[in-house]
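Since the structure comes first, as structure tokens, the remarks are kept for the end.
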Amino acid sequence: MQQHPDQLKLEEEPYLKGTVNTVIYHNDTNLYTVLKVKVTETSEAIEDKAVSVTGYFPALQEEETYTFYGKIVTHPKFGLQFQAEHFKKEIPTTKEGIIQYLSSDLFEGIGKKTAEEIVKKLGDSAINKILADASVLYDVPRLSKKKADTLAGALQRHQGLEQIMISLNQFGFGPQLSMKIYQAYESETLEKIQENPYQLVKDVEGIGFGKADELGSRMGLSGNHPERVKAAILYTLETTCLSEGHTYIETEQLIIDTQSLLNQSAREGQRITEMDAANAIIALGENKDIVIEDGRCYFPSLFYAEQNVAKRVKHIASQTEYENQFPESEFLLALGELEERMDVQYAPSQKEAIQKALSSPMLLLTGGPGTGKTTVIRGIVELYGELHGVSLDPSAYKKDEAFPIVLAAPTGRAAKRMSESTGLPAVTIHRLLGWNGAEGFTHTEDQPIEGKLLIIDEASMLDIWLANHLFKAIPDHIQIIIVGDEDQLPSVGPGQVLRDLLASQVIPTVRLTDIYRQAEGSSIVELAHQMKNGLLPNNLTAPTKDRSFIRCGGSQIKEVVEKVVANALKKGYTAKDIQVLAPMYRGKAGINELNVMLQDILNPPKEKRRELKFGDVVYRTGDKILQLVNQPENNVFNGDIGEITSIFYAKENTEKEDMAVVSFDGNEMTFTKKDFNQFTHAYCCSIHKSQGSEFPIVVLPVVKGYYRMLRRNLLYTAITRAKKFLILCGEEEALEWGVKNNDATVRQTSLKNRLSVQVEEMDAELEALQKELPFSVHDANIGMEGITPFDFMKEEQQ
């Protein structure tokens, strides 16, 4: 009998057959599994009777027999292991084995007695008979037709998994990604892929256009196949919006970019024409995969996020109940008493900001460093309590009684700064909205947030997705104050919410321009405002009491930074006080190399200092680390800085995994070693990651090797992180070039224009579009609930 080619391939692979004694570990999310297997047969030189088998599997059953295909590896701590790429379930052939198999947790509703009846009726070949014809079960006592069909279907799925995994492996998918694909499609996996391999991009996290296109090519799909062109358009739209911060792309530009992508590797001379791309865009629009409006193409989540934010902002801003709420004489009297009590003298623009904040439904407060934004926020809070006769002591309120003033910011560190400056509780926006993981946000339009006054700080970091969720959850009766510096870097995610709100001129706005910290002798603030205008001081290299410039070339940066940090340590500063910032990761002056050097200075190895190696990186207790992945459910966000407080080795815990405990300002999280890619060292970090934070000492290398990244708003953001001291090191020419370079990408957004449209017109437009769509526009993130910018971006995995 001729063997199937796949079977020949399997027999050539190293294998291990055995019974699963124990499932040591199984991750329900990524399916990573560690098993202890009693070996009955193997192609390898394995002397142990029981071996650890690792791989990505569904929930395998203890006491069941499987054949694993892969290779022997030696783990540095756990010794010899069999690393499985795929596996197959051995069909039991004895009556006892079949009864145990059918009555296992794999088959819901089949108990031992029913399994015994099946074996009694069908004999030792029961499983093969059921796989061949499900109707053989219909005459089995104790088994209804519905249960019989369910059992037969489950058997087909479990037995089919073996062939599916083999095929996916041949398609070039690794075991982890193969399991993700199987989870998405189950028994229909191969049919779905054959039907349209590009559907994988939409349905399976971790598969990008490149991987799907490689598969499409292997399957013989033509270069101008409609599904390929549509997938390329979605990929281009997604990656451009995420990398450039746009909420849309002009249709003409989208066609050009798609042609450029696909024609780089045209198949068999099949080039994509403008008409091919245009037809695909029309088809995507008709299928509601994108929204086309006035020559612009949007993802639905971005289109409706902008629509909803504009509608809510205009509605809230139109409230009139706060006008003339307090007579001017009463306001001025209370303000004067506040100035005396707090020993502060408010400037005219600051008084205007406080008065508008208390008499408007919404206020935008903007200004650069040192202009008194924090002073104004503190004044608003104090005067609100005074004029409304409410206590500002959180302990005076009962557990179920809402505190009237709500303070929030996009990141944990920004919220902490807000709390420190006001003396009141402050939270992240995700915490305010009640993020609860996969279920999304607790607070929505149906269950709005509580309070009377809401102040949002660091609003330049607010992207359109989060802004949409925020404004949906704000009830009409809450006054809103939005604070931020429009000259800082925009949000990581799409949109430019603060800039668009300011440009729309539909919301009362106060711009603080007078610099107060400069009067206190802060040359850092003076430098920031000069940079904002494209200028540098004549005395740039002359040392001041809070700023210095050290000339050096790119090859000398590590040595200079090392000396600066060592000197700061001698003066009593700690790793928490010192922050090195750089715009690039690679190179001698890059973040990666600087972190290695800084760790050796700030947290060197010691005899009792525990450490773990992850790839080429060593982590130690006491290390300063930077979170890279949003985990709103744990109140930890991309950009948060923490400290490794404990390290536990695998032999010391029941999970049998190396672990690190990280404290983010008292909020502790435990990471298993395989999740160490969620953070990195924070002795040196990117300027983007530092946004929303302040540090006593900032060390900023600026060299010509950074030229691709040097821009005015980047440098402006970097130097405004320094609270007490700023040490610039590098080349004057590089700094001058960066300050003159104001060519930051102009984000393409529609929020400003939508804010100028009347609410009635917007309602009519939304209603017309809703009739064409298969879902409710009130859920702006259909299919993407709770998604962050990083969740939205799919990266290819092997």
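Cβ coordinates are placed from backbone N, Cα and C, and glycine is handled just like the others.
Positions annotated as ATP binding site by Swiss-Prot, on the basis of sequence analysis: Gly370, Thr371, Gly372, Lys373, Thr374. Taking a C-beta cut-off of under 8 angstroms and a sequence separation of 6 or more, Thr374 (ATP binding site) has the following same-chain neighbours: Ser421.
In Swiss-Prot, a mutagenesis experiment is listed as Lys373 to Ala, annotated with the note Loss of 5'-3' helicase activity. No ATPase activity, does not over RecA/RecO replication restart, no longer inhibits DNA replication in vitro. DSSP assigns Lys373 (mutagenesis position) to a helix.
Taking the Cβ of Gly370 (ATP binding site) as centre and 10 Å as the limit, one finds 22 other Cβ atoms among all the protein chains shown.
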